[in-house]
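Notes follow once the structure below has been shown.
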Amino acid sequence: MVNPTTSEVQPTMGVKIFSAGVSACLADIITFPLDTAKVRLQIQGEGQASSTIRYKGVLGTITTLAKTEGLPKLYSGLPAGIQRQISFASLRIGLYDSVQEYFSSGRETPASLGNKISAGLMTGGVAVFIGQPTEVVKVRMQAQSHLHGIKPRYTGTYNAYRVIATTESLSTLWKGTTPNLMRNVIINCTELVTYDLMKGALVNNKILADDVPCHLLSALVAGFCTTLLASPVDVVKTRFINSLPGQYPSVPSCAMSMYTKEGPTAFFKGFVASFLRLGSWNVIMFVCFEQLKKELMKSRQTVDCTT
């Protein structure tokens with residue numbers, strides 16, 4: 001992600017992974033209500049999720065959830081979300097530069113677009129497989145409603161892991177890996193590569209210095225591009241993960257059912273919520289990530305100088 005100047009020390013792989021994990025967790029805590037609103041909007045209109053309550057827009061969904069199910073509902077599934085970022089974002093973001101450098105080893109020129117995309121594909125794919133159980137639990141906790149006397153499927157995050165593994169199967173914790181892999185390959189490549197290219201263009205053309213305003217603008221552009229490309233796969237992933245056993249035989253059948261029953265616009269349900277969430281998440285995560293890397297390396301230099 002644009003190498004630091006010669007006067008700066010390159011962050012180590014450990015610093016990048018730690019910084020990515022901490023920054024992603026902070027971003028998740030702040031933006032989680034938007035993510036919950038996105039999930040509710042995405043499953044709206046689905047058979048098992050239908051109810052007398054209709055969600056209208058992002059703020060309307062958040063307000064309705066707070067009024068009908070209580071403010072804590074906006075953070076239902078947060079522990080799984082934090083676990084997801086620790087196991088997922090720390091790897092896909094923290095390893096991106098190192099994998100990119102590996103693909104570019106032996107070359108004096110900067111990493112090509114192909115190398116950047118390859119790095120995004122590899123880190124995103126590995127992270128999805130490791131973090132998929134946390135994604136399944138997070139989505140199900142966000143989707144379940146406590147209204148109309150409906151008994152919730154899960155009483156908490158760890159109860160959800162246990163119930164899913166014992167009543168469905170252990171493999172169900174990896175349910176939806178295919179659409180989630182597709183989604184996160186798109187997200188990882190688009191998000192990291194767009195951020196990398198945008199930041200590089202701003203810094204190399206001396207439009208902005210490699211500082212907070214540059215990181216903020218690059219993150220916003222990356223967030224919009226990512227949401228636009230990933231939204232259809234994201235909706236299918238959410239529907240499939242949240243589905244009851246046997247409701248959809250496969251991922252394609254889930255997508256086809258959405259198309260025939262709700263039309264093509266169903267694939268962009270919750271788009272505004274997705275952008276608000278991903279855009280703000282990107283800004284918080286990337287700005288914190290860049291600053292934390294710098295501060296950790298400064299601290300390390302200070303320690304090295306005193307020893």
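Including glycine, each Cβ sits where the backbone N, Cα and C put it.
In this structure the noted substitutions are not present, so the sites keep their original residues.
What Swiss-Prot notes for the published mutagenesis of CYS25 to Ala is this: No effect on UCP1 activity in thermogenic respiration. Taking the Cβ of CYS25 (mutagenesis position) as centre and 10 Å as the limit, one finds 20 other Cβ atoms among all the protein chains shown.
For LYS269 (fatty acid 16:0 binding site), the same-chain residues that are 6 or more apart in sequence and have a Cβ closer than 8 Å to its Cβ are LEU41, GLN42, GLN44, GLY45, VAL235. Annotation source Swiss-Prot lists fatty acid 16:0 binding site at LYS56, LYS269.
DSSP gives CYS189 (mutagenesis position) a helix state. Taking the Cβ of CYS189 (mutagenesis position) as reference, residues of its chain lying under 8 Å away and at least six apart in sequence are, in sequence order, ILE117, GLY120, LEU121, GLY124. While the structure shown retains the original residue, Swiss-Prot records the mutagenesis experiment CYS189 to Ala with this note: No effect on UCP1 activity in thermogenic respiration.
One mutagenesis experiment named in Swiss-Prot is CYS214 to Ala, and its note says No effect on UCP1 activity in thermogenic respiration. The C-beta environment of CYS214 (mutagenesis position), restricted to residues of the same chain at least 6 apart in sequence and closer than 8 Å, consists of LYS199, LEU202, VAL203, LEU208. CYS214 (mutagenesis position) falls within a helical segment according to DSSP.
Cβ environment of CYS225 (mutagenesis position): THR190, GLU191, THR194 lie under 8 Å away, each six or more residues apart in the same chain. For the recorded site, CYS225 (mutagenesis position), the DSSP three-state label reads helix. One mutagenesis experiment named in Swiss-Prot is CYS225 to Ala, and its note says Decreased UCP1 activity in thermogenic respiration.
In the three-state DSSP assignment, the secondary structure recorded for CYS254 (mutagenesis position) is helix. The Cβ of CYS254 (mutagenesis position) has 23 neighbouring Cβ atoms from other residues within 10 Å, across all protein chains displayed. Record note (Swiss-Prot) on the mutagenesis of CYS254 to Ala: Decreased sensitivity to activation by noradrenaline in thermogenic respiration.
Within 10 Å of the C-beta atom of LYS56 (fatty acid 16:0 binding site) sit 11 other C-beta atoms, taking all shown protein chains into account. A distance of 31 Å separates the Cα atom of CYS254 (mutagenesis position) from that of CYS25 (mutagenesis position). In the three-state DSSP reading, CYS25 (mutagenesis position) counts as helix.
In the three-state DSSP assignment, the secondary structure recorded for LYS56 (fatty acid 16:0 binding site) is coil.
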